[in-house]
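These features come from Swiss-Prot:
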ACT_SITE  Y236  active site, proton acceptor
BINDING   21-24, R44, 70-71, N98, Y236, K240, 267-272  NADP(+) binding site
BINDING   Y129, S180  substrate binding site
MUTAGEN   V106 to A  Decreased substrate affinity
MUTAGEN   D107 to A  Decreased substrate affinity
MUTAGEN   T182 to A  Slightly decreased affinity, but strongly reduced activity
MUTAGEN   L185 to A  Very low activity
MUTAGEN   L185 to V  Reduced activity
MUTAGEN   L185 to S  Increased substrate affinity, but low activity
MUTAGEN   K186 to V  No effect on activity
MUTAGEN   L266 to A  Decreased substrate affinity
MUTAGEN   L266 to V  No effect on substrate affinity
MUTAGEN   M271 to A  Abrogate substrate inhibition. Decreased substrate affinity and decreased reductase activity
MUTAGEN   N272 to A  Abrogate substrate inhibition. Decreased substrate affinity and decreased reductase activity
MUTAGEN   I275 to V  No effect on substrate affinity
MUTAGEN   I275 to A  Weak substrate inhibition, decreased substrate affinity and increased reaction velocity. Loss of substrate inhibition and doubled maximal velocity; when associated with A-104
Amino acid sequence: MPETCPNTVTKRRCAVVTGGNKGIGFEICKQLSSNGIMVVLTCRDVTKGHEAVEKLKNSNHENVVFHQLDVTDPIATMSSLADFIKTHFGKLDILVNNAGVAGFSVDADRFKAMISDIGEDSEELVKIYEKPEAQELMSETYELAEECLKINYNGVKSVTEVLIPLLQLSDSPRIVNVSSSTGSLKYVSNETALEILGDGDALTEERIDMVVNMLLKDFKENLIETNGWPSFGAAYTTSKACLNAYTRVLANKIPKFQVNCVCPGLVKTEMNYGIGNYTAEEGAEHVVRIALFPDDGPSGFFYDCSELSAF
């Protein structure tokens, strides 16, 4: 259930943040709120969502409310969210698509032991995902890959499509897709996928969907390495590369909008087992900066932290 709101349409700018109950998403909500924006914090778990809002309100962030959103459920919670925003705020100004999953499972106890052996303050820790012995503790399956693409790519598309009519009512609509540097084209090793995603002029949602379907087919048939996909993190890398491509398509499709994607950096979150170069607060700053670009700000770009980056 959503938080109680006044039954009046407000002129205050309104933002929706997916996956807002913890980590980067929570900090994005906090920082947008600090900038005077009315924030609708969303996540799948109702209890965790209410707890997150209560925590924010206890730290004097009153302009935050919760509404449940399951990005894999394109009918029930998305329609309810859209109705809620229309009733209470009349429009939507900012959409931050932050919800995401890693796409692999981890032998947590052994991985934490490896972190401990390296040392939590060691500069080598941020390179742990590159170590073969660490990758051996991580497992990728078709089911996990399917979930990863469903949340990180298809979920973003579904939420965005439902909320576009409300964004169109804004004087300065913005969409920020939280991506990753691993979604850069230089990490897309399947030749067909690279050809499709790298051709910005020919990009369409249908062509991006082709890449998603190719990857899932190869996962199901155990052909990931045979067909040249990344040997580790194929689902996550592809999901973020497809998200970046979708950002480009959307920016071209709706020139009135500011649509950008950003890698917040390797952030010390629960999903990363506390490994990273940035705190959640610092990672969120990279996202919020783009969400609050001036009205004549850029669109259709990829940012790595605060720097403009090639796709």
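Each Cβ is built from the backbone N, Cα and C atoms, and glycine gets one as well.
Recorded features from Swiss-Prot, shown on the structure.
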| residue | record | contacts (Cβ under 8 Å, 6+ apart) |
| --- | --- | --- |
| G23 | NADP(+) binding site | V267, T269, E270, M271, A280 |
| V71 | NADP(+) binding site | T18, R44, M78, A99, I151, G155, V156, S158, V159 |
| V106 | mutagenesis position | L137, M138, S139, Y273 |
| D107 | mutagenesis position | L137, M138 |
| Y129 | substrate binding site | Q135, F232, G233, I275 |
| L185 | mutagenesis position | L194, L197, G198, A241, A310, F311 |
| K186 | mutagenesis position | none |
| L266 | mutagenesis position | V126, N272, I275, G276, N277, Y278 |
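When each of the recorded positions N21, S180, T182, T269, N272 is scored by how many other Cβ atoms sit within 10 Å of its Cβ, N272 comes out lowest.
Rounded to a whole number, the C-alpha distance linking Y236 (active site, proton acceptor) with T182 (mutagenesis position) is 8 angstrom. Put plainly, the recorded positions V267, M271, I275 were compared by Cβ crowding within 10 Å, and the winner is V267. Ranked by how many other Cβ atoms sit within 10 Å of their Cβ, the recorded positions R44, Y236 place R44 at the bottom.
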